[in-house]
Amino acid sequence: MPAIGIDLGTTYSCVGVYQHGKVEIIANDQGNRTTPSYVAFTDSERLIGDPAKNQVAMNPRNTVFDAKRLIGRKYDDPKIAEDMKHWPFKVVSDCGKPKIGVEYKGESKRFAPEEISSMVLAKMKETAEAYLGESITDAVITVPAYFNDSQRQATKDAGHIAGLNVLRIINEPTAAALAYGLDKNLKGERNVLIFDLGGGTFDVSILTIDEGSLFEVRSTAGDTHLGGEDFDNRLVTHLAEEFKRKYKKDLRSNPRALRRLRTAAERAKRTLSSSTEATIEIDALFEGQDFYTKVSRARFEELCADLFRNTLQPVEKALTDAKMDKGQIHDIVLVGGSTRIPKVQSLLQEFFHGKNLNLSINPDEAVAYGAAVQAAILSGDQSGKIQDVLLVDVAPLSLGIETAGGVMTKLIERNCRIPCKQTKTFSTYSDNQPGVSIQVYEGERAMTKDNNALGTFDLSGIPPAPRGVPQIEVTFDLDANGILNVSAKEMSTGKAKNITIKNDKGRLSQAEIDRMVNEAEKYADEDEKQRQRITSRNALESYVFNVKQSVEQAPAGKLDEADKNSVLDKCNDTIRWLDSNTTAEKEEFDHKMEELTRHCSPIMTKMHQQGAGAGAAGGPGANCGQQAGGFGGYSGPTVEEVD
């Protein structure tokens, strides 16, 4: 039984299978090799694909599309609010998650985006089964490289709902690179930039392809909310305003008229890729009024100018992350229907100083082609040219946990190869602490408040011990689908707990991802200052507690009472100062450290305990996690990183 590759797109989906040594892209029952990602609900039936899109003007409120723009997001995501202005169907909040409300067979129904996507996936599965003449369960499904953990998990869930065993979730540009590398029989080592601009998402990935068989992703960047639909929206707004200006009627209140206008705008956009002018003719568009107009390519380019320019920022970022300059890129490969737009091509060509773009692979089918190859590899196909293929992908965002002072301590860095596993040792933050709370984040900023919380779990039952003594091993395991599993283990008792980060944790909005990554560069200096400030605070805190503990536990006769009281008074003063100056600057912490060292060092030297005291308590380090259960009534962080 063969495995299939599915490109689940925002506007169109495509399915392929690898057999007899080649990939076949499978046509649907209408004879089309791509299927609209549309689902319609009527009084009598549910329609998927071409039939759903064909009846959209008659039934706009109950025809659902763009599920990929909703999947794995929260209802209050500003991007969803923006999209809702353009959608004729109703999106409602269900416990903070978006649900789509439709009328089906006379009843009101609510569907999650995963359910709508699963219906499209089921259609692709049926298309493949009809062609192959047997039932299919195994599949590889593609997602934008910049999809976060929640969106990947939700896509995988959609596959399961559709009755598929999802062998792997792979990144769309990586799949396209696989198609390009195998199709072109590349020789030697080549750096390839995949520019993937589809109906709703945009990705840039740079790969090094060695002898057409080793595919190593060097970097990835993008915007999960930029694509052909956004260009359509600009054109629809322009045409609706022209209609209002000409006829003093606002058609935007009428979903059917707006849908007919959108269909005409999409057709005009496609025409403008090959002609310099497109004609729009719609009979009885609104209140019996016909609408005839022309749109020039120049006007369309002006309407979308900022969106087109925005495609170059991720290209620059991908080059920077891959540590390459423009001249080191051998091939620029265009993927996704929106790369047919001449202005997008010319901007990219100018950016690369006139270098020719590679237009030799089918931009609509390349991703499904690569997914089909990966499906064959994962199901054990050893035939021909795919037997030596090795694919090495990367994590799109850094992953870590919160340590004292709200610092993001990264365990897995952005653009790190996947699958990967990283372990770090942390400890408790206060004496006799019975448990720790591990808070998991993704993002690029230095402080967790600027990143996105993925999940949290508590590890309890830690035996009573001084702060810094228990050893808690935290392991991040990022699987080949880009889905994260986190575990924590207390080494002396062997107690362990783990969590798979799922999309029910109140996940990241795309606006936040964009902000995190883009602002990380802008605020690098500020982040570094904040990091240093927290490091200085932690060093002072660690030192003062270690000194205090050493003096309190000093054997009788090792230290005279006056010295002991002098050190304890100074330590208690410092602790009080720390409690009332939590937001002090780095210089203030450093000054206090000098003052305390000057006062305590001579006395500690007398004791011959300087090194031993610090060692016993685990030394200065970063501290981790907000306390979940309020252990011992202490409300601060509850784990400490061990050097």
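Using N, Cα and C of the backbone, Cβ positions are placed for all residues, glycine too.
No noted substitution is present; original residues retained.
Remark: Ile25 (variant position) has Cys14, Val15, Gly16, Arg33, Glu365, Ala368, Tyr369 as non-local neighbours, by Cβ distance under 8 Å and separation of at least 6 in sequence. A natural variant is reported in Swiss-Prot for this position, Ile25 to Thr, and the note states: In strain: DSR 2.
The note that Swiss-Prot attaches to the natural variant Thr208 to Ala is: In strain: DSR 1. Neighbours of Thr208 (variant position), defined as other CB atoms within 10 A of its CB across all chains, total 19.
Sequence-distant neighbours of Phe286 (variant position) (same chain, six or more apart, CB under 8 Å from its CB) are Phe243, Tyr247, Lys249, Leu251, Asn254, Ala257, listed in sequence order. According to Swiss-Prot, the natural variant Phe286 to Leu carries this note: In strain: DSR 3.
In this chain, no residue six or more apart from Asp306 (variant position) has a CB-CB distance below 8 Å. According to Swiss-Prot, the naturally occurring change Asp306 to Asn is described as follows: In strain: DSR 4.
What Swiss-Prot notes for the natural variant Asn358 to Ser is this: In strain: DSR 1. Listed in sequence order, Tyr180, Asp331, Ile332, Val333, Leu334 are the same-chain residues six or more apart from Asn358 (variant position) with CB atoms under 8 A from its CB.
A natural variant is reported in Swiss-Prot for this position, Ile483 to Thr, and the note states: In strain: DSR 2.
According to Swiss-Prot, the natural variant Ala617 to Thr carries this note: In strain: DSR 3.
Between Ile483 (variant position) and Thr208 (variant position), the C-alpha separation comes to 24 Å. The Cβ of Ile483 (variant position) has 20 other Cβ atoms within 10 Å, all protein chains considered. Annotation note: Ile25 (variant position) sits in a strand segment as assigned by DSSP.
Under the three-state DSSP scheme, Asp306 (variant position) falls in the helix class.
When secondary structure is read from DSSP and collapsed to three states, Ile483 (variant position) falls in the coil class.
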